[in-house]
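Accompanying notes for the structure given below.
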Amino acid sequence: MAETVADTRRLITKPQNLNDAYGPPSNFLEIDVSNPQTVGVGRGRFTTYEIRVKTNLPIFKLKESTVRRRYSDFEWLRSELERESKVVVPPLPGKAFLRQLPFRGDDGIFDDNFIEERKQGLEQFINKVAGHPLAQNERCLHMFLQDEIIDKSYTPSKIRHA
């Protein structure tokens, strides 16, 4: 019984103030996938998504960044992580081959509903991946999230804490 009282006292010795209760979390990583834009014509047509990152994790060089990525960039990231890290990489939302067939009654992979579903799936994917401590050390993840252009000829390596 005495142990319980001591434990309770230890918990209430420091009163919480408003800054503690409503201040920013000690460590955070927020990634939003938004603002899909379809560009190009014919077979050269594709959709890009805005990737916005806000973080205070010291491993990231930028505390806020915005880049645009297409589905094939997510595929590249996934294959790099599978090849170079010990992280179990979640699946991407499906490729939607049937939506690419000609003579469909809708816009196929450029249909607004499909793009919205894919956007949500890509956001879930990147948040799961980037939230993994081992993945946060991979250079390919940092390039994907924060570099305007992905250097696909990079040398795979780990990021060291700043």
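Each residue, glycine too, has its Cβ placed from N, Cα and C.
Although substitutions are noted, the structure shown does not include any of them.
The domain 'PX' annotation in Swiss-Prot covers 27-151 and is backed by sequence analysis. According to DSSP, the secondary structure content of the domain 'PX' (27-151) in residues is 54 helix, 29 strand, 42 coil.
The annotation that Swiss-Prot gives for the mutagenesis experiment Y22 to A reads: Loss of VPS35 binding.
Sequence-distant neighbours of F28 (mutagenesis position): residues of the same chain at least 6 apart with a C-beta under 8 Å from its C-beta are K54, T55, N56, L57. Looking at Swiss-Prot, the entry for mutagenesis of F28 to A says: Abolishes interaction with retromer cargo-selective subcomplex VPS26A:VPS29:VPS35; when associated with A-30 and A-32.
In Swiss-Prot, a published mutagenesis experiment is listed as E30 to A, annotated Abolishes interaction with retromer cargo-selective subcomplex VPS26A:VPS29:VPS35; when associated with A-28 and A-32. Close to E30 (mutagenesis position) in the fold, though at least 6 residues off in sequence, lie R52, V53, K54, T55, each with a CB less than 8 Å from its CB.
Of all the Cβ atoms in the protein chains shown, 16 others lie within 10 Å of the Cβ of D32 (mutagenesis position). Quoted from Swiss-Prot, the note attached to the mutagenesis of D32 to A states: Abolishes interaction with retromer cargo-selective subcomplex VPS26A:VPS29:VPS35; when associated with A-28 and A-30.
Non-local contacts of Y71 (mutagenesis position) by the CB criterion (under 8 A, 6+ apart in sequence, same chain) comprise F46, T47, L92, R118, L122. Here the residue is the original one, but Swiss-Prot notes a mutagenesis experiment at this spot, Y71 to A: Abolishes binding to phosphatidylinositol 3-phosphate.
The number of other Cβ atoms within 10 Å of the Cβ belonging to E75 (mutagenesis position), over all protein chains shown, comes to 12. What Swiss-Prot says about the mutagenesis result for E75 to A is this: Increases VPS35 binding.
Non-local neighbourhood of Y154 (mutagenesis position): R139, C140, M143, each in the same chain, at least six residues away, with C-beta under 8 Å from its C-beta. Taken residue by residue with DSSP, Y154 (mutagenesis position) is part of neither helix nor strand, so it is coil. Looking at Swiss-Prot, you'll find the mutagenesis Y154 to A noted as follows: Decreases VPS35 binding.
Experimental mutagenesis at this site is recorded by Swiss-Prot as P156 to A, annotated: Decreases VPS35 binding.
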Cα-to-Cα gap, E75 (mutagenesis position) vs P156 (mutagenesis position), nearest whole Å: 16
